[in-house]
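Here's the structure, in structure tokens; my notes come after.
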Amino acid sequence: MAVYRAALGASLAAARLLPLGRCSPSPAPRSTLSGAAMEPAPRWLAGLRFDNRALRALPVEAPPPGPEGAPSAPRPVPGACFTRVQPTPLRQPRLVALSEPALALLGLGAPPAREAEAEAALFFSGNALLPGAEPAAHCYCGHQFGQFAGQLGDGAAMYLGEVCTATGERWELQLKGAGPTPFSRQADGRKVLRSSIREFLCSEAMFHLGVPTTRAGACVTSESTVVRDVFYDGNPKYEQCTVVLRVASTFIRFGSFEIFKSADEHTGRAGPSVGRNDIRVQLLDYVISSFYPEIQAAHASDSVQRNAAFFREVTRRTARMVAEWQCVGFCHGVLNTDNMSILGLTIDYGPFGFLDRYDPDHVCNASDNTGRYAYSKQPEVCRWNLRKLAEALQPELPLELGEAILAEEFDAEFQRHYLQKMRRKLGLVQVELEEDGALVSKLLETMHLTGADFTNTFYLLSSFPVELESPGLAEFLARLMEQCASLEELRLAFRPQMDPRQLSMMLMLAQSNPQLFALMGTRAGIARELERVEQQSRLEQLSAAELQSRNQGHWADWLQAYRARLDKDLEGAGDAAAWQAEHVRVMHANNPKYVLRNYIAQNAIEAAERGDFSEVRRVLKLLETPYHCEAGAATDAEATEADGADGRQRSYSSKPPLWAAELCVTUSS
């Protein structure tokens, strides 16, 4: 054991010699899948050079001896951060789409011919391995919906290795959906076409929106199938196995540090490496020296101060990330500690969603029955997850120090970044005023009261006529009213979800046996259902004309306050024309015209399930330029989808159609 640890220490010391983003790859033997005599030679991908530093710096479990398939058998993986695995081949892999901007990170140009698509399908499905790739699954734990779940790990993803580019950058490649690993538990390690298309498109959409995120380089489907019960309603169906190539500096997450956790007082579960403080030190050394080298350099002689500076920076990055989410209306859906990147990146796209009608209590994940991960709760949950990270870092970071850093940094950094971004979204370019926070809050309240579309309302505000007596004001108000929810949309949104008899029984139980009612954990759900019933009753008594008049009144009040604030901004500018140009430019650069709404993704998925990948590729191109551009007319003409049997066209920048309200995404999505 002493020799083993000494070897690991030497490996880590060698890894530290390579600063962040700098690579010095050495020739690697050709990787081969188990049972394969010789791997096909890549051509387009031949220039990729691997230098798998993580596997040298961190403990790796050697697969146990046994029959074929034993390395992927479900089991605890103690004393290791990775375990060796192999992808399971797919039948007839086919390329769905490539992201050229993501692959450019690896030094790859556009595929030269159709042959390159076949090559991408072969290597990015895991059916063949690139020279130097060393597949491994990462061990981590996590708090899921607030409860410690014990060992989780890469149950459907595999580390391929780290590609070093000619510019000295280093990128970790992952295959998501490449087959079972020891962390797959009772699952099959596969992902399906619908969930893979969603992750592929959203990873790239978020990058082009300017949100910190992991990337997706390719999506490959196949003729292999697995059974999935999408809505957990007893109606399973066969779906195509699909793999996404994911790209990031690292996929290490908060849960990576939870493998050392002792038995949880509530769940009784523990991490697989309890008591292995030596591995926690290794993991901290690796993460900080590799991805926070400036912190390593500044505190090389004081590990506690180094670890404190590291936690402070992770806290700030996480606060900025979730602030960006709130500003583009993004809901993650599964904010468990195992889905939180140690670099402050958005990671693991599952039942995510973008706000359509603004609702601060929107829950995008149908599996989230308590609304724990609602849109408005995301900052609070991220702070909670950081608290769990602080717990996981002790004793290397004393808990009281971690808690003090969290209290000092998170809320302040979130509010600062959020308000800074919101000022840009409102085109406030000249002066910052204390009252700006109240203006933003009132805007969101107005959007909520009128059911306004989040993305389109912000985008429309760039055309708000600043002049008091502008003839365009009436036209602007008319366009703004179009972005408010109609009576039909509101009645659909607030329709009761529970049988009235069941609701009545639950209310009777709450009265007669409050202790039992509390144990059932349905209080939040019942409260939401009562709100829906009350709202539905109010809507039944409201006419369309009354709704329109009410909405106009709400918006007139806020727009008056907004114009007054714009006047103050203009007062600080020397040149009114220059201010107006900058005001509009900043708004166009911060208010997207296109986001990946669920119905846009669903259209692409349904076409792909019929074998037509053109819609996935078209949506991908659309999402690469989400913000306003002068050449937008041609793009807009293409950004439409057939709406119904009559072939009417709906722009992808329009409010979603009514049928989109019926879409449901779960943890299976």
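Using the three backbone atoms N, Cα and C, a Cβ is placed for every residue, glycine included.
Keep in mind the model is a prediction, meaning the values are calculated, not measured.
DSSP assigns Gly153 (ATP binding site) to coil in the three-state reduction, placing it in neither a helix nor a strand. Counted within 10 Å of its Cβ, the other Cβ atoms near Gly153 (ATP binding site) come to 28, all protein chains included. According to Swiss-Prot, the feature ATP binding site maps to Gly153, Gly155, Lys176, Asp188, Gly189, Arg246, Arg253, Asp348.
Under the heading active site, proton acceptor, Swiss-Prot lists Asp338, citing similarity to another entry as support. According to DSSP, Asp338 (active site, proton acceptor) sits within a helical segment. Remark: Asp338 (active site, proton acceptor) has Tyr140, Cys141, Gly142, His143, Gln144, Leu152, Arg253, Phe254, Gly255, Glu258, Asp348 as non-local neighbours, by Cβ distance under 8 Å and separation of at least 6 in sequence.
Swiss-Prot lists Asn339, Asp348 with the feature Mg(2+) binding site. Of all Cβ atoms in the protein chains displayed, 21 besides its own lie within 10 Å of the Cβ of Asn339 (Mg(2+) binding site).
In the shown protein chains, 22 other C-beta atoms lie within 10 A of the C-beta of Asp348 (mutagenesis position). Under mutagenesis, Swiss-Prot gives Asp348 to Ala with this note: Loss of catalytic activity. Loss of ATP binding.
According to Swiss-Prot, the mutagenesis experiment Cys664 to Ser carries this note: No effect on redox complex formation. In the three-state DSSP assignment, the secondary structure recorded for Cys664 (mutagenesis position) is coil.
Under its mutagenesis annotations, Swiss-Prot gives Unk667 to Ser the following note: No effect on redox complex formation. Non-local contacts of Unk667 (mutagenesis position) by the CB criterion (under 8 A, 6+ apart in sequence, same chain) comprise Val334, Gly350, Pro351, Asn365, Ser367.
Listed in Swiss-Prot is the mutagenesis experiment Unk667 to Cys, annotated as follows: Slightly enhances redox complex formation.
Counting Cβ atoms from all protein chains shown, Asp188 (ATP binding site) has 16 others lying within 10 Å of its own Cβ. Long-range Cβ neighbours of Lys176 (ATP binding site) (same chain, at least 6 residues apart, Cβ-Cβ under 8 Å): Ala156, Ala157, Met158, Lys191, Ser196, Glu199, Val243, Val244, Leu245, Arg246. Under DSSP, Arg253 (ATP binding site) is assigned to a strand (E or B) in the three-state scheme. Straight-line distance linking the Cα atoms of Gly189 (ATP binding site) and Cys664 (mutagenesis position), rounded to a whole number, equals 23 Å. DSSP assigns Gly189 (ATP binding site) to coil in the three-state reduction, placing it in neither a helix nor a strand. Between Gly153 (ATP binding site) and Asn339 (Mg(2+) binding site), the C-alpha separation comes to 11 Å.
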